[in-house]
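The block underneath contains the structure these notes are about, expressed in structure tokens.
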Amino acid sequence: MAAVAGLYGLGEDRQHRKKQQQQQQHQKEQLEQKEEQKKIAERKLQLREQQLQRNSLDGYGSLPKLSSQDEEGGAGHGFGGGPQHFEPIPHDHDFCERVVINVSGLRFETQLRTLNQFPDTLLGDPARRLRYFDPLRNEYFFDRSRPSFDAILYYYQSGGRLRRPVNVPLDVFSEEIKFYELGDQAINKFREDEGFIKEEERPLPDNEKQRKVWLLFEYPESSQAARVVAIISVFVILLSIVIFCLETLPEFKHYKVFNTTTNGTKIEEDEVPDITDPFFLIETLCIIWFTFELTVRFLACPNKLNFCRDVMNVIDIIAIIPYFITLATVVAEEEDTLNLPKAPVSPQDKSSNQAMSLAILRVIRLVRVFRIFKLSRHSKGLQILGRTLKASMRELGLLIFFLFIGVVLFSSAVYFAEAGSENSFFKSIPDAFWWAVVTMTTVGYGDMTPVGVWGKIVGSLCAIAGVLTIALPVPVIVSNFNYFYHRETDQEEMQSQNFNHVTSCPYLPGTLGQHMKKSSLSESSSDMMDLDDGVESTPGLTETHPGRSAVAPFLGAQQQQQQPVASSLSMSIDKQLQHPLQQLTQTQLYQQQQQQQQQQQNGFKQQQQQTQQQLQQQQSHTINASAAAATSGSGSSGLTMRHNNALAVSIETDV
């Protein structure tokens with residue numbers, strides 16, 4: 001029985017050897033096919049280099065692209081049996097070689113001279129676009145937006161005209177412009193075409209302390225402290241406006257009594273506030289903050305002349321000046337109350353002086369209302385409104401001009417139409433201007449109305465003309481407002497959101513061979529782990545089992561071979577990345593990949609030879625064990641021999 005079992009085990013061993021030989025033959029055929037493909041690709045690159053050399057020597061354009069038969073069959077033969085020569089075709093332009101660009105699977109073809117028009121861009125610079133070159137497919141690959149590349153390629157073909165496709169969002173196209181490195185000039189031109197007005201660059205102070213103070217008061221978004229300062233400024237502005245309105249209430253007014261005659265008195269409002277007045281004290285606190293803010297901003301500004309020319313700073317100055325004039329008036333009245341000798345003044349001069357001073361004080365108090373425009377520094381809505389009015393000055397001028405023509409025309413018409421009526425409200429043409437303005441703006445107070453039939457007809461025509469006149473320029477003003485509003489919101493969204501698009505995976509030097517090495521290395525290591533798990537989980541296979549001792553050297557050899565391969569891979573990657581990409585041509589890149597793949601094949605062959613030697617030693621050991629088992633007649637040893645043979649064959653198959 002033992003001899004039969006040994007013969008049965010040898011038969012299985014032969015079958016496994018046969019399968020192993022078939023697998024090795026299949027692997028050898030695959031390697032030969034890969035080598036043929038590499039030779040063909042290398043031949044293509046050599047032909048392309050020869051074409052470029054001929055072009056540089058002869059001064060002509062590039063050669064026409066070879067046919068597939070010429071590329072695959074090497075150097076073709078002409079009709080006479082000799083080698084066929086490709087003569088360059090004369091051109092008027094250089095760089096007529098066609099370039100294939102693959103954008104997410106969509107292939108584009110263009111001429112090299114088209115891309116070379118913009119050498120500072122990604123596609124125009126040979127060193128930069130070489131990172132994305134695939135030598136096996138002989139094309140450049142970009143994993144980017146396909147619809148956007150139509151406009152990018154048209155930018156090169158048209159000589160610098162950039163047009164965004166309708167189906168591409170604005171943010172996506174902006175990212176594509178940045179990726180292809182078209183430059184700041186192209187980006188600014190694109191933003192102008194899309195309606196984004198280029199904002200003027202606001203310089204910062206050179207001194208570090210001045211820069212911090214300037215950012216603190218001028219840019220509320222720069223820090224948390226700047227936001228606090230902005231909130232305080234807004235609160236003080238609102239408080240001053242509320243005080244300005246509340247002090248005009250009758251219960252808060254101050255009155256003076258004047259003796260006009262012997263038995264007559266006159267009561268008038270006191271235009272000069274008292275120093276102890278609560279409103280005046282609050283106004284003083286607000287002015288202290290406004291003055292402090294304006295002074296600090298002036299001292300920290302980078303350009304004093306531009307600071308004085310700014311409209312917002314002029315408004316700040318106008319909002320402060322009335323207080324100091326009022327304060328000077330209060331101090332002057334306090335001096336008048338003192339019993340000091342004064343020159344006699346006539347009653348007429350005194351009344352005229354009082355009227356003049358009251359008029360000046362009222363104008364000064366009116367100027368305080370301009371403080372409300374200080375809110376525009378902290379309000380995006382007011383800034384948009386100001387930009388809209390500034391951009392619509394022409395339309396507003398046309399509106400006022402049309403209203404002026406209508407007012408003159410219809411006020412004259414209604415005056416002559418109502419001239420014969422006894423109860424007419426229109427005493428003169430200038431007196432009818434008010435009625436024409438109120439009617440054309442469709443307000444209609446009713447204080448002046450036509451009485452006669454002809455006057456009513458003129459009033460009807462005036463109302464219709466006013467509706468048409470006002471309605472014509474209003475849509476243009478509204479469209480300007482929508483434009484500035486959407487532009488502001490789009491800019492805020494682009495600044496607040498970070499668009500994380502899929503970036504291209506460039507073909508860096510050596511990446512083609514490294515991927516194959518890493519995959520083969522991971523597969524071999526996973527196979528070793530599975531083999532080790534299988535050995536440990538095999539029933540009856542203990543540490544003293546002969547199968548364990550036969551497998552252990554093989555696993556140790558594989559682990560020792562894995563470490564130098566991984567270290568050599570990392571060293572080769574580091575060395576290749578240290579070389580400047582500008583000095584690598586397509587031929588050098590491919591030659592490096594060929595050398596790496598050749599080293600991989602040599603290592604694989606050495607590993608295969610070592611494995612075969614180990615298997616031969618294991619087979620001789622198992623044959624000796626089977627012979628010993630046959631002589632002893634032990635059934636258990638025959639079973640052990642079969643188990644060892646099966647284990648050795650499984651090891652050889654996995655390798």
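We number each residue from 1, going along the chain as drawn.
Keep in mind that glycine also has a Cβ here, set from the backbone N, Cα and C atoms.
What you see is the original sequence, not a version with the noted changes.
Counting only residues at least six positions away in the same chain, no Cβ atom sits under 8 Å from the Cβ of THR248 (mutagenesis position). One entry in Swiss-Prot concerns the mutagenesis experiment THR248 to Ile. Its note says: In mns; flies display reduced sleep.
Taken residue by residue with DSSP, LYS178 (variant position) is part of a helix. Among the natural variants in Swiss-Prot, LYS178 to Arg has the note: In RNA edited version. The residue drawn here is the original one.
Record note (Swiss-Prot) on the natural variant LYS178 to Gly: In RNA edited version. For LYS178 (variant position), the count of additional Cβ atoms within 10 Å of its Cβ stands at 11 [all protein chains shown].
The natural variant LYS178 to Glu is recorded by Swiss-Prot, whose note states: In RNA edited version.
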